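**Q** Found this in Swiss-Prot, in case it helps:
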| type | residues | note |
| --- | --- | --- |
| BINDING | SER162, TYR167, ARG238, THR263 | 2',3'-cGAMP binding site |
| BINDING | SER162, TYR167, ARG238, VAL239, TYR240, SER241, THR263 | 3',3'-c-di-GMP binding site |
| BINDING | TYR167, ARG238, THR263 | 2',3'-cUAMP binding site |
| MUTAGEN | ILE10 to Gln | Abolished ability to induce the production of type I interferon |
| MUTAGEN | ARG238 to Ala | Abolished cGAMP-binding. Abolished ability to induce autophagy |
| MUTAGEN | TYR240 to Ala | Abolished cGAMP-binding |
| MUTAGEN | GLU260 to Ala | Strong decrease in c-di-GMP and cGAMP-binding |
| MUTAGEN | GLN266 to Ile | Renders the enzyme sensitive to 5,6-dimethylxanthenone 4-acetic acid (DMXAA) drug, leading to activation of the STING1 pathway; when associated with A-162 |
| MUTAGEN | THR342 to Ala | Does not affect ability to activate IRF3 |
| MUTAGEN | GLU360 to Ala | Does not affect ability to activate IRF3 |
Amino acid sequence: MPHSSLHPSIPCPRGHGAQKAALVLLSACLVTLWGLGEPPEHTLRYLVLHLASLQLGLLLNGVCSLAEELRHIHSRYRGSYWRTVRACLGCPLRRGALLLLSIYFYYSLPNAVGPPFTWMLALLGLSQALNILLGLKGLAPAEISAVCEKGNFNVAHGLAWSYYIGYLRLILPELQARIRTYNQHYNNLLRGAVSQRLYILLPLDCGVPDNLSMADPNIRFLDKLPQQTGDHAGIKDRVYSNSIYELLENGQRAGTCVLEYATPLQTLFAMSQYSQAGFSREDRLEQAKLFCRTLEDILADAPESQNNCRLIAYQEPADDSSFSLSQEVLRHLRQEEKEEVTVGSLKTSAVPSTSTMSQEPELLISGMEKPLPLRTDFS
(Lines of atoms letter the chains of each structure in order from A and count residues from 1; the text may use other names and numbers.)
(Lines give C-alpha, C1' and ligand atoms only; values in the text may rest on other atoms or scores of the structure.)
Protein backbone atom coordinates (compact mmCIF):
# COMPACT_ATOMS: atom_id res chain seq x y z
CA MET A 1 0.00 0.00 0.00
CA PRO A 2 1.33 3.51 -0.77
CA HIS A 3 2.55 5.43 2.24
CA SER A 4 4.86 8.28 3.20
CA SER A 5 8.58 7.72 3.64
CA LEU A 6 8.32 9.08 7.20
CA HIS A 7 6.21 6.24 8.61
CA PRO A 8 4.25 3.29 7.15
CA SER A 9 0.99 4.49 8.73
CA ILE A 10 1.13 7.95 7.12
CA PRO A 11 -0.93 7.80 3.90
CA CYS A 12 0.09 9.22 0.56
CA PRO A 13 -2.24 11.63 -1.28
CA ARG A 14 -5.25 9.97 -2.85
CA GLY A 15 -4.91 8.87 -6.46
CA HIS A 16 -7.44 8.14 -9.20
CA GLY A 17 -8.91 4.91 -7.86
CA ALA A 18 -12.47 6.28 -7.92
CA GLN A 19 -12.15 7.28 -11.58
CA LYS A 20 -10.78 3.84 -12.48
CA ALA A 21 -13.65 2.16 -10.64
CA ALA A 22 -16.09 4.43 -12.52
CA LEU A 23 -14.60 3.27 -15.84
CA VAL A 24 -15.11 -0.36 -14.79
CA LEU A 25 -18.69 0.42 -13.77
CA LEU A 26 -19.28 2.21 -17.07
CA SER A 27 -18.02 -0.78 -19.05
CA ALA A 28 -20.13 -3.23 -17.02
CA CYS A 29 -23.29 -1.14 -17.50
CA LEU A 30 -22.73 -0.79 -21.25
CA VAL A 31 -22.29 -4.55 -21.57
CA THR A 32 -25.45 -5.11 -19.52
CA LEU A 33 -27.51 -2.71 -21.65
CA TRP A 34 -26.20 -4.29 -24.83
CA GLY A 35 -27.09 -7.74 -23.52
CA LEU A 36 -30.67 -6.73 -22.68
CA GLY A 37 -31.33 -6.03 -26.35
CA GLU A 38 -33.34 -2.84 -25.79
CA PRO A 39 -33.65 -0.38 -28.71
CA PRO A 40 -30.88 2.27 -28.61
CA GLU A 41 -33.42 5.11 -28.79
CA HIS A 42 -35.25 3.77 -25.76
CA THR A 43 -32.03 3.40 -23.74
CA LEU A 44 -30.76 6.84 -24.77
CA ARG A 45 -34.04 8.50 -23.80
CA TYR A 46 -33.98 7.12 -20.28
CA LEU A 47 -30.28 7.94 -19.93
CA VAL A 48 -30.91 11.55 -20.90
CA LEU A 49 -33.92 11.65 -18.58
CA HIS A 50 -31.76 10.44 -15.70
CA LEU A 51 -29.02 12.99 -16.44
CA ALA A 52 -31.61 15.76 -16.64
CA SER A 53 -33.11 14.72 -13.30
CA LEU A 54 -29.64 14.76 -11.69
CA GLN A 55 -28.92 18.25 -12.97
CA LEU A 56 -32.33 19.49 -11.92
CA GLY A 57 -31.92 17.90 -8.49
CA LEU A 58 -28.59 19.69 -8.00
CA LEU A 59 -30.22 22.92 -9.14
CA LEU A 60 -33.09 22.58 -6.65
CA ASN A 61 -30.66 21.72 -3.86
CA GLY A 62 -28.57 24.79 -4.73
CA VAL A 63 -31.65 27.02 -4.67
CA CYS A 64 -32.45 25.85 -1.14
CA SER A 65 -28.86 26.60 -0.08
CA LEU A 66 -29.11 30.00 -1.73
CA ALA A 67 -32.02 30.93 0.53
CA GLU A 68 -29.70 30.63 3.56
CA GLU A 69 -26.61 32.18 1.98
CA LEU A 70 -28.51 35.32 1.00
CA ARG A 71 -28.80 36.07 4.73
CA HIS A 72 -24.97 36.26 4.89
CA ILE A 73 -24.37 38.07 1.62
CA HIS A 74 -22.51 40.99 3.24
CA SER A 75 -20.46 39.07 5.82
CA ARG A 76 -19.47 36.14 3.59
CA TYR A 77 -19.67 37.41 0.00
CA ARG A 78 -18.91 41.14 0.37
CA GLY A 79 -22.39 42.08 -0.84
CA SER A 80 -22.00 40.37 -4.22
CA TYR A 81 -25.05 38.45 -5.44
CA TRP A 82 -22.99 36.88 -8.23
CA ARG A 83 -20.53 35.38 -5.73
CA THR A 84 -23.44 34.10 -3.66
CA VAL A 85 -25.08 32.40 -6.63
CA ARG A 86 -21.79 30.84 -7.75
CA ALA A 87 -21.14 29.53 -4.24
CA CYS A 88 -24.50 27.71 -4.23
CA LEU A 89 -24.98 26.72 -7.86
CA GLY A 90 -21.44 26.54 -9.18
CA CYS A 91 -21.34 28.09 -12.61
CA PRO A 92 -25.00 28.93 -13.40
CA LEU A 93 -24.33 29.14 -17.13
CA ARG A 94 -22.77 25.67 -17.24
CA ARG A 95 -25.47 24.08 -15.12
CA GLY A 96 -28.25 25.82 -17.03
CA ALA A 97 -26.77 24.77 -20.38
CA LEU A 98 -26.58 21.13 -19.29
CA LEU A 99 -30.16 21.25 -18.04
CA LEU A 100 -31.52 22.82 -21.23
CA LEU A 101 -29.56 20.37 -23.37
CA SER A 102 -30.94 17.41 -21.44
CA ILE A 103 -34.52 18.68 -21.73
CA TYR A 104 -34.06 19.27 -25.46
CA PHE A 105 -32.88 15.72 -26.09
CA TYR A 106 -35.65 14.36 -23.87
CA TYR A 107 -38.36 16.00 -25.98
CA SER A 108 -36.63 15.40 -29.32
CA LEU A 109 -36.34 11.64 -28.88
CA PRO A 110 -39.31 9.37 -29.63
CA ASN A 111 -41.78 9.32 -26.77
CA ALA A 112 -42.30 6.18 -24.76
CA VAL A 113 -45.02 5.24 -22.37
CA GLY A 114 -44.17 6.72 -18.98
CA PRO A 115 -45.20 9.28 -16.39
CA PRO A 116 -45.67 12.91 -17.48
CA PHE A 117 -42.67 15.22 -17.20
CA THR A 118 -44.54 17.57 -14.83
CA TRP A 119 -45.28 14.69 -12.47
CA MET A 120 -41.62 13.63 -12.52
CA LEU A 121 -40.51 17.22 -11.85
CA ALA A 122 -42.76 17.47 -8.79
CA LEU A 123 -41.54 14.09 -7.54
CA LEU A 124 -37.92 15.20 -7.96
CA GLY A 125 -38.55 18.36 -5.95
CA LEU A 126 -40.23 16.29 -3.23
CA SER A 127 -37.26 13.92 -3.01
CA GLN A 128 -34.76 16.80 -2.75
CA ALA A 129 -36.82 18.43 0.00
CA LEU A 130 -36.90 15.18 1.98
CA ASN A 131 -33.14 14.76 1.51
CA ILE A 132 -32.51 18.18 3.04
CA LEU A 133 -35.05 17.87 5.87
CA LEU A 134 -34.00 14.35 6.88
CA GLY A 135 -30.28 14.89 6.34
CA LEU A 136 -30.00 12.15 3.73
CA LYS A 137 -27.76 14.02 1.31
CA GLY A 138 -24.60 14.08 3.45
CA LEU A 139 -21.26 13.00 2.04
CA ALA A 140 -19.53 9.87 3.25
CA PRO A 141 -16.56 10.40 5.61
CA ALA A 142 -14.14 9.30 2.90
CA GLU A 143 -15.64 11.85 0.49
CA ILE A 144 -15.37 14.63 3.07
CA SER A 145 -11.75 13.67 3.75
CA ALA A 146 -10.95 13.68 0.02
CA VAL A 147 -12.56 17.10 -0.48
CA CYS A 148 -10.70 18.58 2.50
CA GLU A 149 -7.35 17.15 1.38
CA LYS A 150 -7.80 18.29 -2.21
CA GLY A 151 -8.81 21.80 -1.17
CA ASN A 152 -6.26 22.03 1.68
CA PHE A 153 -9.05 22.63 4.20
CA ASN A 154 -7.64 20.41 6.96
CA VAL A 155 -6.56 21.64 10.38
CA ALA A 156 -3.26 19.84 9.77
CA HIS A 157 -2.58 21.85 6.62
CA GLY A 158 -2.89 25.17 8.44
CA LEU A 159 -0.85 23.97 11.42
CA ALA A 160 1.97 22.66 9.22
CA TRP A 161 2.25 25.91 7.27
CA SER A 162 2.02 27.97 10.45
CA TYR A 163 4.80 25.89 12.02
CA TYR A 164 7.00 26.38 8.97
CA ILE A 165 6.29 30.07 8.31
CA GLY A 166 6.30 31.16 11.94
CA TYR A 167 9.17 29.04 13.23
CA LEU A 168 11.24 26.77 10.97
CA ARG A 169 11.64 29.33 8.19
CA LEU A 170 13.09 31.75 10.75
CA ILE A 171 15.51 29.51 12.64
CA LEU A 172 16.80 27.03 10.05
CA PRO A 173 18.87 29.52 7.98
CA GLU A 174 20.86 30.51 11.11
CA LEU A 175 21.08 27.04 12.65
CA GLN A 176 24.48 26.08 11.21
CA ALA A 177 26.05 29.38 12.34
CA ARG A 178 24.69 28.93 15.87
CA ILE A 179 26.05 25.39 16.03
CA ARG A 180 29.49 26.58 14.85
CA THR A 181 29.48 29.27 17.52
CA TYR A 182 28.58 26.69 20.14
CA ASN A 183 31.33 24.31 18.97
CA GLN A 184 33.93 27.07 19.23
CA HIS A 185 33.17 27.47 22.92
CA TYR A 186 32.58 23.81 23.83
CA ASN A 187 35.31 21.85 22.04
CA ASN A 188 33.27 20.71 19.02
CA LEU A 189 30.68 18.83 21.04
CA LEU A 190 28.31 18.78 18.04
CA ARG A 191 30.77 17.37 15.53
CA GLY A 192 29.80 15.42 12.49
CA ALA A 193 27.15 16.21 9.89
CA VAL A 194 24.36 14.34 11.68
CA SER A 195 24.87 16.35 14.89
CA GLN A 196 24.54 19.68 13.11
CA ARG A 197 20.86 19.38 12.29
CA LEU A 198 17.59 20.00 14.03
CA TYR A 199 15.74 16.74 14.72
CA ILE A 200 11.98 17.15 15.12
CA LEU A 201 10.01 14.41 16.88
CA LEU A 202 6.57 13.63 15.46
CA PRO A 203 4.62 11.25 17.73
CA LEU A 204 1.50 10.22 15.84
CA ASP A 205 -0.47 9.89 19.08
CA CYS A 206 0.33 13.58 19.76
CA GLY A 207 1.77 12.74 23.17
CA VAL A 208 4.15 15.69 23.65
CA PRO A 209 5.52 16.04 27.20
CA ASP A 210 7.20 19.29 28.17
CA ASN A 211 10.25 17.39 29.40
CA LEU A 212 11.90 14.94 27.00
CA SER A 213 13.38 12.99 29.90
CA MET A 214 9.83 12.09 30.94
CA ALA A 215 9.36 10.33 27.61
CA ASP A 216 12.65 8.47 27.97
CA PRO A 217 15.20 8.84 30.81
CA ASN A 218 17.94 7.94 28.34
CA ILE A 219 17.39 11.32 26.66
CA ARG A 220 19.12 13.84 28.89
CA PHE A 221 19.23 17.60 28.53
CA LEU A 222 22.79 18.80 27.99
CA ASP A 223 22.83 22.46 27.00
CA LYS A 224 21.23 25.14 24.83
CA LEU A 225 22.38 26.61 21.55
CA PRO A 226 23.11 30.36 21.46
CA GLN A 227 19.77 32.12 21.32
CA GLN A 228 18.45 33.73 18.16
CA THR A 229 16.51 36.98 18.42
CA GLY A 230 14.44 38.98 15.97
CA ASP A 231 11.55 41.40 15.68
CA HIS A 232 8.37 39.61 14.60
CA ALA A 233 4.70 40.64 14.62
CA GLY A 234 5.32 43.65 16.84
CA ILE A 235 7.38 41.69 19.38
CA LYS A 236 10.80 43.28 19.89
CA ASP A 237 13.75 40.92 20.25
CA ARG A 238 11.71 37.76 20.21
CA VAL A 239 13.89 34.89 21.46
CA TYR A 240 14.21 31.51 19.73
CA SER A 241 16.00 28.81 21.70
CA ASN A 242 16.93 25.22 20.87
CA SER A 243 18.09 22.50 23.23
CA ILE A 244 20.92 19.98 22.94
CA TYR A 245 20.33 16.47 24.27
CA GLU A 246 22.61 13.52 24.81
CA LEU A 247 21.34 10.03 24.07
CA LEU A 248 22.41 7.29 26.47
CA GLU A 249 22.87 3.62 25.67
CA ASN A 250 23.89 1.20 28.41
CA GLY A 251 24.60 4.20 30.60
CA GLN A 252 27.08 5.71 28.14
CA ARG A 253 26.69 8.63 25.77
CA ALA A 254 25.88 7.23 22.32
CA GLY A 255 24.90 10.41 20.50
CA THR A 256 24.34 14.14 20.78
CA CYS A 257 21.92 16.25 18.76
CA VAL A 258 19.59 19.24 18.74
CA LEU A 259 16.22 17.69 19.49
CA GLU A 260 12.65 18.87 20.10
CA TYR A 261 9.00 18.01 19.55
CA ALA A 262 6.80 19.60 16.90
CA THR A 263 4.66 21.88 19.05
CA PRO A 264 1.56 21.83 16.76
CA LEU A 265 1.04 18.18 17.75
CA GLN A 266 0.54 19.42 21.30
CA THR A 267 -2.17 21.70 19.93
CA LEU A 268 -3.91 18.76 18.25
CA PHE A 269 -3.85 16.81 21.50
CA ALA A 270 -5.28 19.76 23.44
CA MET A 271 -8.05 20.20 20.85
CA SER A 272 -9.14 16.59 21.34
CA GLN A 273 -9.58 17.31 25.07
CA TYR A 274 -12.04 20.17 24.52
CA SER A 275 -15.61 19.28 23.59
CA GLN A 276 -16.07 22.72 22.01
CA ALA A 277 -13.49 21.82 19.35
CA GLY A 278 -15.51 18.81 18.19
CA PHE A 279 -12.27 16.89 17.70
CA SER A 280 -12.35 13.15 18.33
CA ARG A 281 -9.42 10.81 18.93
CA GLU A 282 -9.80 9.45 15.39
CA ASP A 283 -9.77 13.00 14.01
CA ARG A 284 -6.62 13.73 16.00
CA LEU A 285 -4.82 10.68 14.61
CA GLU A 286 -5.84 11.50 11.04
CA GLN A 287 -4.80 15.14 11.36
CA ALA A 288 -1.47 14.17 12.98
CA LYS A 289 -0.64 11.97 10.00
CA LEU A 290 -1.64 14.69 7.55
CA PHE A 291 0.43 17.22 9.51
CA CYS A 292 3.52 15.02 9.18
CA ARG A 293 2.97 14.50 5.46
CA THR A 294 2.30 18.18 4.78
CA LEU A 295 5.35 19.27 6.76
CA GLU A 296 7.48 16.74 4.88
CA ASP A 297 6.24 18.14 1.55
CA ILE A 298 6.90 21.73 2.66
CA LEU A 299 10.46 21.03 3.82
CA ALA A 300 11.24 19.05 0.68
CA ASP A 301 10.86 22.24 -1.36
CA ALA A 302 12.33 24.66 1.21
CA PRO A 303 15.96 25.59 0.43
CA GLU A 304 16.70 26.58 4.03
CA SER A 305 15.84 23.08 5.29
CA GLN A 306 18.37 21.24 3.12
CA ASN A 307 20.70 19.31 5.48
CA ASN A 308 19.44 21.44 8.37
CA CYS A 309 16.39 19.51 9.53
CA ARG A 310 15.19 15.92 9.86
CA LEU A 311 11.76 14.60 10.82
CA ILE A 312 11.37 11.53 13.05
CA ALA A 313 7.80 10.20 12.94
CA TYR A 314 6.94 7.31 15.22
CA GLN A 315 4.01 5.57 16.85
CA GLU A 316 4.36 3.88 20.21
CA PRO A 317 2.76 0.41 20.24
CA ALA A 318 -0.22 0.28 22.57
CA ASP A 319 0.60 -3.22 23.87
CA ASP A 320 4.40 -3.06 23.83
CA SER A 321 6.27 -1.36 26.66
CA SER A 322 9.67 -2.11 25.13
CA PHE A 323 9.55 0.93 22.83
CA SER A 324 12.44 3.30 23.48
CA LEU A 325 12.40 6.82 22.09
CA SER A 326 16.14 7.18 22.57
CA GLN A 327 16.75 4.05 20.50
CA GLU A 328 14.42 5.37 17.81
CA VAL A 329 16.41 8.61 17.59
CA LEU A 330 19.73 6.73 17.65
CA ARG A 331 18.51 4.50 14.84
CA HIS A 332 17.88 7.56 12.68
CA LEU A 333 21.25 9.09 13.59
CA ARG A 334 23.13 5.90 12.75
CA GLN A 335 21.22 5.45 9.52
CA GLU A 336 22.14 8.97 8.47
CA GLU A 337 25.78 8.37 9.40
CA LYS A 338 25.83 5.33 7.11
CA GLU A 339 24.24 7.36 4.32
CA GLU A 340 26.81 10.14 4.80
CA VAL A 341 29.67 7.61 4.58
CA THR A 342 28.14 5.98 1.49
CA VAL A 343 27.65 9.31 -0.29
CA GLY A 344 31.18 10.39 0.65
CA SER A 345 32.72 7.19 -0.70
CA LEU A 346 30.77 7.50 -3.95
CA LYS A 347 31.98 11.07 -4.42
CA THR A 348 35.57 9.99 -3.74
CA SER A 349 35.40 7.15 -6.26
CA ALA A 350 33.89 9.47 -8.87
CA VAL A 351 36.90 11.85 -8.75
CA PRO A 352 39.68 10.71 -11.18
CA SER A 353 43.06 9.84 -9.73
CA THR A 354 45.40 12.81 -9.57
CA SER A 355 48.62 10.79 -9.31
CA THR A 356 49.30 11.10 -13.02
CA MET A 357 47.36 14.26 -13.75
CA SER A 358 49.28 16.32 -11.18
CA GLN A 359 52.74 15.50 -12.50
CA GLU A 360 54.79 18.14 -14.25
CA PRO A 361 54.86 17.63 -18.04
CA GLU A 362 58.20 16.24 -19.21
CA LEU A 363 59.89 17.15 -22.49
CA LEU A 364 61.02 13.98 -24.29
CA ILE A 365 64.10 14.66 -26.46
CA SER A 366 65.42 12.15 -28.94
CA GLY A 367 69.05 11.09 -28.80
CA MET A 368 69.53 11.76 -32.54
CA GLU A 369 71.93 14.56 -33.43
CA LYS A 370 69.73 16.05 -36.12
CA PRO A 371 66.00 16.43 -36.07
CA LEU A 372 63.98 14.44 -38.56
CA PRO A 373 61.94 16.24 -41.20
CA LEU A 374 58.18 16.40 -40.86
CA ARG A 375 57.74 13.96 -43.73
CA THR A 376 59.09 10.48 -43.19
CA ASP A 377 58.39 9.05 -46.62
CA PHE A 378 61.60 10.39 -48.18
CA SER A 379 63.93 8.04 -49.94
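Cβ atoms here come from the backbone N, Cα and C positions, even for glycine.
What you see is the original sequence, not a version with the noted changes.
Describe the structural context of each listed feature in the structure shown, including burial, neighbouring residues and relevant distances.
**A** Shown in sequence order, TYR240, THR263 are the residues of the chain, 6+ apart in sequence, with a C-beta less than 8 angstroms from the C-beta of TYR167 (2',3'-cGAMP binding site).
Cβ-based neighbour count (10 Å, all protein chains) for VAL239 (3',3'-c-di-GMP binding site) stands at 9.
In the three-state DSSP scheme, ILE10 (mutagenesis position) falls into the coil class. There are 20 other Cβ atoms within 10 Å of the Cβ belonging to ILE10 (mutagenesis position).
The Cβ neighbour count for ARG238 (mutagenesis position), using a 10 Å radius and every protein chain shown, is 13. Secondary structure at ARG238 (mutagenesis position), taken from DSSP and collapsed to helix, strand or coil, is strand.
There are 15 other CB atoms within 10 A of the CB of GLU260 (mutagenesis position), with all protein chains counted.
Note on GLN266 (mutagenesis position): other Cβ atoms within 10 Å of its Cβ, all shown chains, come to 16. The DSSP secondary structure for GLN266 (mutagenesis position) is helix.
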**Q** List the other residues in this chain whose Cβ sits within 8 Å of the Cβ centroid of the 2',3'-cUAMP site residues TYR167, ARG238, THR263, in sequence order.
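**A** Same chain, not in TYR167, ARG238, THR263, Cβ within 8 Å: GLY166, LEU170, ILE171, TYR240.
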**Q** With ILE10 (mutagenesis position) as the reference Cα, tell me which of the recorded positions SER162, ARG238, SER241, GLN266 is the closest one.
**A** GLN266
**Q** Whole-number answer please: how many Å between the C-alpha atoms of SER162 (2',3'-cGAMP binding site) and GLN266 (mutagenesis position)?
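**A** About 14 Å separate the Cα atoms of these two residues.
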**Q** Give the sequence-ordered list of residues that share a chain with SER241 (3',3'-c-di-GMP binding site), lie 6 or more positions from it, and have CB atoms under 8 Å from its CB.
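**A** Result: LYS224, LEU225, GLN227, GLN228.
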**Q** What three-state secondary structure does DSSP assign to GLU260 (mutagenesis position)?
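**A** Going by the DSSP assignment, GLU260 (mutagenesis position) falls within a strand, counted as strand.
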